[in-house]
Structures are given as C-alpha cells and as structure tokens.
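Only one structure is covered here, and it is reproduced in the block below.
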Amino acid sequence: MKIDESLNVHSSLLQLIGNTPLLELHKITKGLKGRYFAKLEAFNVGHSAKDRVAKYIVEDAERKGLLKPGSTIVETSSGNTGYSLAMISALRGYRCIIAISDKSSHDKVEMLQALGAEVHLCPANVAPDDPRSYYEVAKRIHNETPNSIYVNQYFNPLNPESHYQTGREIWEQTQGEITHVVVCSGTGGTISGIAHYLKEQNPRVQVLGVDAYGSAIKKYHETREFDPAEVYPYKIEGIGKNLIPTATDFDVIDEFIKVTDKDAALMARKLARTEGLFMGYTSGAAIQAVKQYAEAGKFDENSIVVVLFADHGSRYMNKIYSDDWMKKQGFID
C-alpha cells in the first residue's frame, strides 16, 4: 500500500519527532505580568526533547558511514537521551549501551531496558574523571567495542545544532513576538541551539537558563571560571553539571537562574494539579525559575515568555510523584 501523507499517516517513527505544540499557561502563572507559553517536548514520540538530538546525531553518523547494521551506539545519559537512542536503535537494528547515573529514576532505567538497551549504572557523586563516572565508563565501553560510536552529547556540536530547529518552531509559533525563552540547561545543547536561532531573528530576545544548586554552570557563566566549591550532590535530573560542557554556548545565554530541588519538585506537582500537565522534574524547575524571575520584577505586561518543558512525568513516578520519596527528601510532611 502506498502511504498517502496527506492523510497524516507516517511511514517512520522518526517522522514523529519535532514540531511540538506550544500551549498558553493560565493557572500556574496567574498574577504574573506578561503571557506565558509552554513548549511541550513530551509530544515527541519518545516523550522528550532528547529525541531531536538522538535523531540528528544518528542520521549524521549514518550519512558518514559511521553506523551500519550491527553497529553499537554508546552514550552517557541521565536517562532521556539514552531512551531516545535506545528507541532509534531498536528501529534501526543497532546495539545500544547506556552509562546512566544512579541519580536517575528507576523508571528511566526500566524503560531503557524495555527497549533492549544495555544499562550500566554509575555513581552520580564522583568526579567526572573518576573511572567509575558515567563519562569514563561510556568512553571505556566505546574504546573496547568495535564498530561503535560514542554520542558524547556534552561535547558534541551536533547537540546544539539539532535544536536550531526547535528555535525556529518557537519563533514561528509566537509569530516573532517572543521576548524571553526559559530553558533548563544540562548539556546546554537545547538552550544553545534555540538561542542561536532566536538571537539571529531578534538579538533582543532574552535567553534564560535554569540551573540547580550543586551545579557549576551559573557561576561559570558569570566568571568563566570553574569553581569546584559550587559542586555538591543534588536531586534534579537532567539539569546542571559538575563539569563545563562545550555543547553549551555561554555567549548566547543572557542569564542563569538557580532553583532548589524542593521548589522544582513541588512546582512540577502543582503544574499537574493546576494545568493538568503531567511533566518531568525539569519542567517544574523551569516554571519555578519563571516565578522567581517574575517576582524579581523582570517581566512586564508586554513579555511573551516561552518555557521549555523537556519531558513527561511518567519518568518520575518513583520520585517527585511519589509521596514516599517526597517525604524522605523532606519536601512534604
């Protein structure tokens, strides 16, 4: 049967990545000056913004002949990139090996395994150059595995390049009226790619990154020096870093806002119960950053603010959506 694309029928899973919806927020931002819109990346087929990166990098490797049937994809991930790569590997017939932080939710680990990925759980609270860190474990596996590629999203220029299109979508969806974009930063690929596109269209667009307490990213942006004193354990997954990723272009980011583990978790739960949006931990962090910025008087009546919600809440059932976990962290009574 010939597929008639005019009927909105797709022939590949990968066609369901990108062109995610933009939704205006009402209840969670009530009382704040300006208008607020969520870029819902959970509408990608793999339910996160990382689908875009995985597709872009895999297709690039295929074009260059680096990936062939039977090849292996190796990556370091807090969960979402790993899931997206495992999904595409299942589709394409590649072996997929993911080194994942033990801070990642058990849900993410099980989802990776469900797609056939081999998972290596690594301690989160070790230095990046420690042989047990997920960076070093992934590198070692890649070096020991013939016919493999190491995606290396923290230092791969294709990561931000993949999100140039995300910036284009945001610009077109707001008809060029956007004044601020708020994005959580881990590898920095999402925020950097979006920022490049938006600033090319209008240099006055303010790009606001969201960082975690326990991460060195905000301080580095301000001083251009890595301060190890900034680094200590924290709970939020997929945000902040204990190293400085070259995938982050600090020159196109105007400001970073830090949020606490507790505030981000509570805000994600509030988002579900007010807007009906069941989003991930970093989505709570992003909307918490918006509130802090608004309370500091930095938005006005003319502000058109886009907040990127990176993934779906189903990946955090055993964490922020578990009352037991929240109580153990001291986040709720």
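Using N, Cα and C of the backbone, Cβ positions are placed for all residues, glycine too.
Just so it is clear, the model here is predicted, and its values are computed rather than measured.
All protein chains considered, the CB of Thr187 (pyridoxal 5'-phosphate binding site) has 26 other CB atoms within 10 Å. Summarising the annotation, Swiss-Prot assigns pyridoxal 5'-phosphate binding site to Asn80, Gly186, Thr187, Gly188, Gly189, Thr190, Thr282.
Annotation of the published mutagenesis Lys241 to Met or Tyr in Swiss-Prot: Loss of activity; the original residue is retained in the structure shown. In the three-state DSSP scheme, Lys241 (mutagenesis position) is classed as coil.
Here the C-alpha separation of Gly188 (pyridoxal 5'-phosphate binding site) and Lys241 (mutagenesis position) works out to 10 Å. When the Cα atoms are compared, Lys241 (mutagenesis position) and Gly186 (pyridoxal 5'-phosphate binding site) turn out to be 6 Å apart.
The C-beta environment of Asn80 (pyridoxal 5'-phosphate binding site), restricted to residues of the same chain at least 6 apart in sequence and closer than 8 Å, consists of Gly46, Ser48, Ala49, Lys50, Lys108, Gly238, Ala310, Asp311, Arg315. Neighbour density for Thr282 (pyridoxal 5'-phosphate binding site): within 10 A of its CB lie 31 other CB atoms from the protein chains shown. Counting only same-chain residues at least 6 apart in sequence, those with a Cβ under 8 Å from the Cβ of Thr190 (pyridoxal 5'-phosphate binding site) are Ala49, Pro160, His163, Thr166, Val183, Cys184, Leu308, Ala310.
The binding residues for pyridoxal 5'-phosphate are recorded as Asn80, Gly186, Thr187, Gly188, Gly189, Thr190, Thr282; their greatest pairwise CA distance is 15 Å.
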